[in-house]
Amino acid sequence: MNGDVQSVIRGYLERAQVAKTMSDAGRWNEAGDLLRQLMTDVKSCKISASNRDEHDARNTFLRALEANLKLVQQNVRDEDDLHEAMTRQSGSPEPPADPDVWSKPSPPLPSSSKFGATKKGVGAAGPRPREISKSTSSMSTNPADVKPANPTQGILPQNSAGDSFDASAYDAYIVQAVRGTMATNTENTMSLDDIIGMHDVKQVLHEAVTLPLLVPEFFQGLRSPWKAMVLAGPPGTGKTLIARAIASESSSTFFTVSSTDLSSKWRGDSEKIVRLLFELARFYAPSIIFIDEIDTLGGQRGNSGEHEASRRVKSEFLVQMDGSQNKFDSRRVFVLAATNIPWELDEALRRRFEKRIFIPLPDIDARKKLIEKSMEGTPKSDEINYDDLAARTEGFSGADVVSLCRTAAINVLRRYDTKSLRGGELTAAMESLKAELVRNIDFEAALQAVSPSAGPDTMLKCKEWCDSFGAM
């Protein structure tokens with residue numbers, strides 16, 4: 001069996017282990033969902049028609065998954081039957097059948113599973129429930145505890161092929177949550193040329209995202225493109241900007257996600273959000289999933305203070321990361337993440353990021369270009385010495401440099417007393433200030449007001465981590 005198939009099967013085995021853990025914990029519905037999805041993925045694997053070993057391995061694995069799914073389904077049925085029996089035992093006795101005394105009871109509703117399949121035998125035995133008045137049913141339920149309705153139609157746009165995503169298996173608020181993170185390639189107009197510096201990062205992203213779409217025949221076998229990358233560095237160095245730029249240049253659908261986007265108060269729904277995120281990324285492929293502050297989502301597992309819900313989300317995320325790296329899946333999904341504290345990442349998650357790149361603070365040339373670019377479109381004096389400003393902003397991040405330029409531009413206003421002006425006088429004064437030039441004195445005042453936001457300790461720790469675990 002070749003290495004590609006072995007690698008894929010290892011990923012499937014990890015997902016099967018997650019399903020077993022869910023089943024052992026009594027989370028049978030979630031285990032059933034994962035097993036069904038896993039069986040679908042295994043069946044869709046494209047393997048050589050002439051390789052009997054690969055066919056036998058896949059069939060054996062499918063039989064094992066099917067056996068586990070039957071056990072899970074039996075547990076779900078047993079739990080439902082027990083719940084129904086307890087409900088009948090604690091409910092009211094069978095009403096008289098005299099139609100003059102009692103109204104005819106309504107027929108029992110079939111109990112449906114999560115996927116719309118009707119349970120066999122449910123409602124065939126036991127007393128039929130009495131008709132419940134509207135007033136009684138409305139009093140028995142707290143409206144605050146009821147999930148919103150499921151009107152998912154029209155939330156998601158069509159993909160490039162004109163197809164619509166079937167989101168009927170998800171609650172509407174879950175679909176809305178993921179839709180809020182998505183920007184189609186027509187909504188993003190940035191370019192890598194807008195990003196100053198970071199030449200090594202641009203090169204790797206160009207090789208991993210743009211070129212495979214232009215010349216896919218080259219990126220085969222060992223040259224298969226990278227699927228996941230994490231950018232580690234101090235805050236304000238342009239990690240988010242470069243993610244948006246590469247998504248625009250490659251005409252990819254862009255998902256920007258934080259830990260709060262993946263959170264829900266409903267048990268099990270956070271995992272569904274993660275699953276839907278990757279399903280939509282594959283549906284709208286080519287796609288880029290950008291996860292900011294990945295350390296808040298993928299921190300070290302096993303900590304004493306870690307909540308069970310957090311572990312479940314991490315497990316689902318790891319499973320989906322492996323799913324998006326299926327070598328037999330031609331739908332291009334690239335996972336790009338950023339962090340300021342990479343040493344907090346879980347080891348299993350760190351392994352899934354094939355490229356781990358250090359993003360340093362901008363050097364003197366990058367700072368000069370950034371000051372010049374920031375001042376474009378703003379009236380300024382020719383006396384401004386950009387070389388001197390670049391030299392005096394050592395230790396500044398890209399965001400700090402932009403903040404310095406904005407402060408200098410605002411300082412034009414502070415050179416004049418506008419506190420006593422009102423109405424037309426204030427409007428006229430502000431209109432004249434639009435043409436006022438930004439001068440050296442404004443930058444001098446800005447340098448006194450703006451300090452570097454990134455501490456040297458953070459910079460050093462990021463560099464040490466990338467020296468130990470980086471992969472360029």
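Cβ atoms here come from the backbone N, Cα and C positions, even for glycine.
Feature annotation from Swiss-Prot assigns ATP binding site to G233, P234, P235, G236, T237, G238, K239, T240, R351, R352; the stated evidence is experimental evidence. In the three-state DSSP assignment, the secondary structure recorded for R351 (mutagenesis position) is helix. Over all protein chains present, the Cβ of R351 (mutagenesis position) has 14 other Cβ atoms lying within 10 Å.
Experimental mutagenesis at this site is recorded by Swiss-Prot as R36 to C, annotated: In ct46ct99; loss of function. Does not affect mei-1 degradation. Prevents mei-1 degradation during the transition from meiosis to mitosis; when associated with A-92.
Neighbour density for E66 (mutagenesis position): within 10 A of its CB lie 11 other CB atoms from the protein chains shown. Record note (Swiss-Prot), mutagenesis E66 to K: In ct46sb18; gain of function. The unchanged residue is displayed.
For the mutagenesis of S92 to D, Swiss-Prot gives this note: Phosphomimetic mutant. No effect on the interaction with mel-26. The structure shown keeps the original residue.
While the structure shown retains the original residue, Swiss-Prot records the mutagenesis experiment R128 to C with this note: In ct46sb22; gain of function.
Sequence-distant contacts of P225 (mutagenesis position), defined by Cβ-Cβ distance under 8 angstroms and a gap of at least six in the same chain, are E207, A208, V209, L211, P212, F219, R332. The secondary structure of P225 (mutagenesis position), as reduced to three states from DSSP, is coil rather than helix or strand. One mutagenesis experiment catalogued in Swiss-Prot, P225 to L, is accompanied by this note: In b284; dominant negative.
As a published mutagenesis entry, P235 to L appears in Swiss-Prot alongside the note: In ct93; dominant negative. Shown in sequence order, N340, S397, A399, S453, A454 are the residues of the chain, 6+ apart in sequence, with a C-beta less than 8 angstroms from the C-beta of P235 (mutagenesis position).
Counting every protein chain shown, 9 other Cβ atoms lie within 10 Å of the Cβ of E308 (mutagenesis position). Here Swiss-Prot describes E308 to D as a published mutagenesis experiment; the accompanying note says: In ct46ct101; null. Formation of an abnormally large polar body during oocyte meiosis II. Myosin thick filaments are disorganized in body wall muscles in an unc-29 (e1072) mutant background.
In Swiss-Prot, a mutagenesis experiment is listed as D322 to R, annotated with the note Severe loss of ATPase activity and complete loss of microtubule severing activity. Counting every protein chain shown, the Cβ of D322 (mutagenesis position) has 20 other Cβ atoms within 10 Å.
Among the mutagenesis experiments that Swiss-Prot reports, R351 to A is described with the note: Severe loss of ATPase activity and complete loss of microtubule severing activity.
Swiss-Prot gives this note for the published mutagenesis R352 to A: Severe loss of ATPase activity and complete loss of microtubule severing activity. Just so you know, the Cβ of R352 (mutagenesis position) picks up 20 other Cβ atoms within 10 Å once every protein chain is counted.
The note that Swiss-Prot attaches to the published mutagenesis P360 to S is: In ct46sb23; gain of function. Sequence-distant contacts (6 or more apart, same chain, Cβ under 8 Å) of P360 (mutagenesis position) comprise G233, T237, M459, K463.
Listed in Swiss-Prot is the mutagenesis experiment G470 to D, annotated as follows: In ct46ct82; dominant negative. Under a cutoff of 8 A between CB atoms, and with a sequence separation of 6+ in the same chain, the neighbours of G470 (mutagenesis position) are A232, R356, I357, F358. Under DSSP, G470 (mutagenesis position) is assigned to coil, being neither helix nor strand in the three-state scheme.
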Query: Since the record lists R36, K239 as recorded positions, which of them has the fewest other Cβ atoms within 10 Å of its Cβ?
result: R36
- prompt: Restricting the comparison to the mutagenesis positions R36, E308, D322, which residue's C-alpha is spatially nearest the C-alpha of E66 (mutagenesis position)?
  reply: R36
- line: Check: min Cα-Cα distance from D322 (mutagenesis position) over recorded positions K239, E308, R352 goes to R352
Statement: Per DSSP (helix/strand/coil reduction), T237 (ATP binding site) sits in coil
- prompt: By CA distance, which of the recorded positions (R36, K239, E308) lies nearest to R352 (mutagenesis position)?
  reply: K239
Cβ neighbour count (within 10 Å, all chains shown) around G233 (ATP binding site): 26
- request: Determine, using Cα-Cα distances only, which of these recorded positions is closest to R36 (mutagenesis position): K239, E308, R351.
  value: E308
